[in-house]
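Student: Copied straight from Swiss-Prot:
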type: BINDING; residues: C54, C59, C76, H79; note: Zn(2+) 1 binding site
type: BINDING; residues: C95, C98, H102, C114; note: Zn(2+) 2 binding site
type: MUTAGEN; residues: D108 to A; note: Slight decrease in DNA binding efficiency
type: MUTAGEN; residues: R112 to Q; note: Slight decrease in DNA binding efficiency
type: MUTAGEN; residues: S113 to D; note: Complete loss of DNA binding
type: MUTAGEN; residues: S113 to A; note: Slight decrease in DNA binding efficiency
type: MUTAGEN; residues: C114 to A; note: Increase in nuclear import efficiency
Amino acid sequence: MSMRRSKAEGKRSLRELSEEEEEEEETEDEDTFEEEEALEKKQKGKATSSSGVCQVESCTADMSKAKQYHKRHKVCQFHAKAPHVRISGLHQRFCQQCSRFHALSEFDEAKRSCRRRLAGHNERRRKSTTD
């Protein structure tokens, strides 16, 4: 057995190399197109959320200058911290943990996080102290 290979066996033909390069370019073009599409979708989503309105009935707060957090959750700063608000005819409060409005019955006294989330938080705290 010889360690030497013929030129035909040891080297790829120029045609094979150019075909591979074309395939790579096509793949790169597809990836770029998909990235551009994703970016466009992301930008479209941002445009609609920046002109949001507070969820609370009869709230006329200007959300265009609100923090991104408040725009994302469609709640003005005042109502995010209010002890109770009226949404769909129900008295509710904004939960800081869930970033949603819940019925007042889901909160303990004047707390701003619902019982369910507070229970999970307390459970995690207890586990870390016993370790």
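Using the three backbone atoms N, Cα and C, a Cβ is placed for every residue, glycine included.
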Student: Centre the Cβ atoms of C54, C59, C76, H79, go out 8 Å, and tell me which other residues of that chain have a Cβ in range of the Zn(2+) 1 site.
Tutor: Q55, V56, A61, M63, V75, F78, A80, V85
Student: Considering Cα atoms only, can you say which of C59, C76, H79, H102 is the nearest neighbour of S113 (mutagenesis position) among these binding-site residues?
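Tutor: So, of the listed binding-site residues, the one sitting closest to S113 (mutagenesis position) is H102.
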Student: Taking only the Cα atoms, work out how far C59 (Zn(2+) 1 binding site) lies from C114 (mutagenesis position), in Å, as a whole number.
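Tutor: Answer for this pair: 23 Å between alpha carbons.
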Student: Quick one: which of these binding-site residues, C54, C76, H79, C95, have their CA within 10 A of C114 (mutagenesis position)?
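Tutor: Qualifying among C54, C76, H79, C95: C95.
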Student: So of H79, H102, R112, which of the recorded positions has the fewest other Cβ atoms within 10 Å around its own Cβ?
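Tutor: R112, out of the recorded positions H79, H102, R112, has the fewest neighbouring Cβ atoms within 10 Å.
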Student: Around the Zn(2+) 2 site formed by C95, C98, H102, C114, which additional residues qualify by having Cβ within 8 Å of the site's Cβ center?
Tutor: R93, F94, Q96, Q97, R100, F101, E106, F107, S113, R116, R117
Student: Fill in the CA-CA distance, R112 (mutagenesis position) to C95 (Zn(2+) 2 binding site), as an integer in Å.
Tutor: 5
Student: How long is the line from the C-alpha of C98 (Zn(2+) 2 binding site) to the C-alpha of D108 (mutagenesis position), rounded to the nearest angstrom?
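Tutor: If we compare the Cα positions of C98 (Zn(2+) 2 binding site) and D108 (mutagenesis position), the gap is 15 Å.
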Student: Could you measure between C76 (Zn(2+) 1 binding site) and C95 (Zn(2+) 2 binding site) for me? Cα positions, answer in whole angstrom.
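Tutor: On Cα coordinates alone, these residues lie 13 Å apart.
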Student: Which chain-mates of C95 (Zn(2+) 2 binding site) that are at least 6 residues away have a CB under 8 A from its CB, listed by sequence?
Tutor: F101, H102, E106, F107, R112, S113, C114, R117
